[in-house]
Amino acid sequence: MQGKPRIAVIGAGLGGTAGAALMARAGFNVRLYEQAPAFSRLGAGIHLGPNVMKIMRRIGIEDELNRQGSHPDYWYSRDWQSGAELARIPLGDYAVSHYGATYLTVHRGDFHALMTAALPAGLLQFNKRLTRVDEDDDVVRLHFADGSVEEAEIVIGADGVNSRLREHLLGAELPKYTGYVAHRAVFPTPLDSGSLPFDMCVKWWSDDRHMMVYFVTGKRDEIYYVTGVPEQQWDMGKSWVPSSKAEMRAAFAGWHPTVQALIEATPEVSKWPLLERDPLPLWSRGRIVLLGDACHPMKPHMAQGAAMAIEDAAMLTRIFEQTGLQDHAAAFRLYEDNRAERASRVQRVSHDNTWLRTNENPDWCFGYDVYAEPLVEGRRAAA
């Protein structure tokens with residue numbers, strides 16, 4: 001092997017892009033491979049808590065995110081019918097003073113575009129769908145659908161819930177359908193809301209379903225909602241299907257007038273299955289390591305799924321900087337030791353869908369700083 005060890009990141013979602021950006025800034029020889037032909041502004045929003053914004057500071061896009069995003073003063077939880085306040089979690093200025101970074105909501109596509117723009121030229125390659133993986137003691141060979149073959153000494157699987165690299169490590173297994181779907185819609189903020197309580201960030205709760213609503217721009221001219229609604233079956237051959245205003249009316253019949261107004265203002269809505277996996281017995285083997293949904297997919301009910309992938313990427317970069325890449329097995333063990341317990345906790349709480357329904361202390365989540373956490377060894381077995 002000549003020159004620096006080569007790192008290949010498979011999957012340019014939020015976790016993979018963050019990892020490639022951080023590793024490039026740290027001086028590693030990294031390439032990022034994405035199966036899509038290009039990116040578009042997909043219709044979804046995202047929460048970026050202080051735990052993520054501190055990582056964006058390292059990538060160099062914190063200020064622009066703060067300009068583009070919406071900064072809610074509180075996370076509200078409300079009763080589905082009466083609108084009564086169930087919880088009010090301070091964010092806004094409190095997040096800055098207490099956690100050391102902002103809490104914002106933003107359009108997922110805008111966030112992804114900023115991270116992608118932070119990558120060095122030529123690092124990201126599109127139209128790279130992974131079809132086969134060969135490995136020996138010294139190198140991993142990545143075979144793509146376009147006929148190309150790339151080699152790397154380290155391969156990072158950031159390729160999502162249906163990860164090809166997870167399948168290579170552990171065998172083929174479909175993720176679990178949880179019995180819930182998420183309806184998603186992004187659209188211009190209704191102008192005729194009158195006196196209805198359009199909170200900047202609110203989750204409406206009933207016993208068996210919910211709707212999370214927030215602005216995705218600093219101008220508050222675009223609003224997003226995502227639901228959790230029970231649905232007995234899902235065709236696992238489909239990643240999503242169109243929904244409709246009629247389906248939304250039926251799912252949320254009798255809900256508060258604010259929810260009804262949002263439904264009536266919805267031009268288009270899609271429906272997605274909520275998928276999970278049991279915690280994996282391993283996150284790495286040989287020269288391959290997983291991050292994000294490839295190893296711990298979760299329901300979105302804490303708004304922390306992407307955050308966990310980004311934290312994984314930051315921790316892996318931090319450990320590579322500390323240990324170097326020659327003893328990759330030791331680096332991977334240290335990564336699991338310092339990520340598996342937290343990711344599993346977030347996965348459990350997300351599954352239970354109890355997060356911030358009452359006035360609880362979110363410090364363990366929002367106050368986490370991947371760069372300040374003391375590194376520990378041997379904790380993986382306890383996760």
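Cβ coordinates come from backbone N, Cα and C, glycine included.
Where a substitution is noted, the model still shows the residue that was there originally.
If you look up Swiss-Prot, you'll see HIS47 (among others) marked as active site, proton acceptor, on the strength of a curator's inference. Within the same chain, residues at least six positions away from HIS47 (mutagenesis position) with a Cβ under 8 Å of its Cβ are TYR103, LEU104, THR105, CYS201, TYR214, ALA303, GLN304, ALA307.
Taken from Swiss-Prot, the feature active site, proton acceptor covers TYR214 (among others). Look at TYR214 (mutagenesis position): DSSP puts it in a strand.
Under the DSSP three-state reduction, ASP293 (FAD binding site) is assigned to helix. The number of other Cβ atoms within 10 Å of the Cβ belonging to ASP293 (FAD binding site), over all protein chains shown, comes to 28. Per Swiss-Prot, the feature FAD binding site maps to GLY15, GLU34, GLN35, HIS47, ARG108, LEU130, ASP293, ALA306, ALA307; the stated evidence is similarity to another entry.
The note that Swiss-Prot attaches to the published mutagenesis HIS47 to Ala or Phe is: Unable to bind FAD. DSSP assigns HIS47 (mutagenesis position) to a strand in the three-state reduction.
DSSP assigns CYS201 (mutagenesis position) to a strand segment in the three-state reduction. In Swiss-Prot, a published mutagenesis experiment is listed as CYS201 to Ala, annotated No significant loss of 6-HNA hydroxylation activity.
Under the heading of mutagenesis, Swiss-Prot lists HIS210 to Ala and annotates it as follows: No significant loss of 6-HNA hydroxylation activity.
One mutagenesis experiment catalogued in Swiss-Prot, TYR214 to Phe, is accompanied by this note: Great decrease in affinity for 6-hydroxynicotinate. Retains ability to oxidize NADH but its ability to transfer the hydroxyl group onto the organic substrate is greatly diminished (0.05% of wild-type). Within 10 Å of the Cβ of TYR214 (mutagenesis position) there are 24 other Cβ atoms, across all protein chains.
Applying an 8 A CB threshold to same-chain residues 6+ apart, the list for TYR224 (mutagenesis position) reads GLY43, ALA44, GLY45, THR105, HIS107, ARG184, ALA185, VAL186, VAL213, TYR214, PHE215, VAL216. What Swiss-Prot notes for the published mutagenesis of TYR224 to Phe is this: No significant loss of 6-HNA hydroxylation activity.
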For ARG108 (FAD binding site), what residues in its own chain, 6 or more apart in sequence, show a Cβ-Cβ distance under 8 Å?
LEU14, LEU42, ALA44, GLY45, ILE46, ALA306
ALA307 (FAD binding site), number of other Cβ atoms within 10 Å:
25
Whole-number Å value for how far HIS210 (mutagenesis position) lies from GLY15 (FAD binding site) (Cα to Cα):
26
Do me a favour and check the Cα-Cα span between HIS210 (mutagenesis position) and ASP293 (FAD binding site); whole Å is fine.
23
Restricting to the record's FAD-binding residues (GLY15, GLU34, GLN35, HIS47, ARG108, LEU130, ASP293, ALA306, ALA307), give me the longest CA-CA distance in Å as a whole number.
30
With Cβ-Cβ distance below 8 Å and at least 6 positions apart along the chain, what are the contacts of GLN35 (FAD binding site)? List them in sequence order.
GLY11, ASN127, LYS128, ARG129, LEU130, ALA145
Around the Cβ of HIS210 (mutagenesis position), the count of other Cβ atoms that are within 10 Å:
21
